[in-house]
Amino acid sequence: MANSTTINGYNSGLDIKNIVSTLVAAEKAPKEAQLKRLESDTTAKFTGIGQLKSAISDLQTILKELNKPELFQKRSASTSDEKFATATATKDALPGIYKLEVTQLASVSKVATASFADGYKTTSGGTLTIKQGADDAGVTVNVAAGATLAEVRDSLNAQLKDKGITANIVNNPGDGTSRLVFTGKDSGAGKDVFVQGSSGLENFNIGSVGADGKLTLSQLDGTSSSSSGYITQAKNAKFSIDGLTLESPTNTVDKVINGVTFELKTVTDTNKPITISVEQDRGGVKDNIKKFVEAYNKLVGVTSELTGVTKVGDDKAPVVGALVGDSSVRNLLTTMRNEMVQPGQGTDVRMLADMGITTKKDGTLEIDDKKLDKVLKDKFESVSALFTGDTGLMKRLDDKLTPYTQTGGVLQQRLDGLQDTIKSVDTQREALNRRVEQLQDRLLKQFTAMDQLIGQLNQTSGRMAQALSSLPGLVKKS
């Protein structure tokens, strides 16, 4: 670049720096504006195709979900009053309606020792054997001589944690006595907790040995400090299904009706059974159909925005979508719409309109909820046949979309091409900057040379004038 001392025209009087800057800017501006437009348009298209690809992928996800046969094989179970029981079902359950009456809930064992005086300590060491059920091998816990009731409790809980039995102290503020209370883990008849103390620790006993050598348990008499026994006895749940009397060791019943699990909550009113209903999971299918419609409508909305021209006022230029005139986008929607009106192989439900899904003027889908509910209730298998399988609607729609979203597909090729264009803009801008810099250097040199030439001409002119003035006979005019 020319030396800065030569930028202003000393001899010519010209502002060379400003002249060169103006000429360079005039040369650069059109190309720079062209590159900016190209970069802006390309970036908008790149973003638009990314949005389109995302919308298509979302739609494909729900298409694949609706094409899964297991979606239509699912079963749902419900009860007429969840205050008394709740129910769930697997695909193995057969549709049906059952009457359930609950007369007794399953319960875990809760037992208590006789009362211990305030400040009690064991007089001798020994062992306590705790069993859950008379036939249980039990857990033996060592108790040291002089142990407080709290220390005995802590030793018990440390040894019983794997068995799930817990020991707590309940104090009587009236007389200062305390009892050890044991709570079992497992519900069901025969799961009562028994405690047997070795010699010197018999006051911890809960349950007695009968004449046959078996343990028996009596109910605790809360008014007697010497009484031990059960507060709550371990019991089976008792209930009936359609009049058949049944029992379960837990309140979770899963082997009475194939594929159905129900959770008993409380005893039902006498002679007022509740209803358990097992049916196809119509709610789950409907939710997925709604997701399909939402995803399709999102795709329509995205394409409309990207390909539309929106007026914003008489005095303003319209808003033009990034993909206006893009044939691939138009072809995508046209292909989808054509596929959706092709009849399926079924007889009752052959297309979306048969189940209450129709196309609005703007190209989006809408659902007639009442019609859809009725079709799902009366023609569930026909809906499954329309949607699923290699020739089902969901697979056909997915096949139309795959060429656009697959690796190396239509949209990926477009994105790659646009990325190349963005890179080329950067390359062209670098080349333009180099040309402009070269032009600026050249113009500065040319204008500097011109200014120097003018200086030389001025000097020559001055010398000639001086020489002429000194010639003989030359008379100067006054």
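Cβ from N, Cα, C; glycine included.
So, quick note: what you're seeing has the original residues, none of the substitutions.
Going by Swiss-Prot, these are the annotated features:
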- T166 to S: In strain: PA103 and CS32 (VARIANT)
- K235 to R: In strain: PA103 (VARIANT)
- E430 to Q: In strain: PA103 and CS32 (VARIANT)
- N433 to D: In strain: PA103 (VARIANT)
Cα proximity to T166 (variant position), best match among variant positions K235, E430, N433:
K235
Counting across all protein chains shown, how many other Cβ atoms sit within 10 Å of the Cβ of E430 (variant position)?
10
Identify which of the variant positions T166, N433 has its Cβ surrounded by the largest number of other Cβ atoms within 10 Å, counting every protein chain shown.
T166
Looking only at C-alpha atoms, tell me how far K235 (variant position) is from E430 (variant position), rounded to the nearest Å.
86
Cβ neighbour count within 10 Å of K235 (variant position):
20
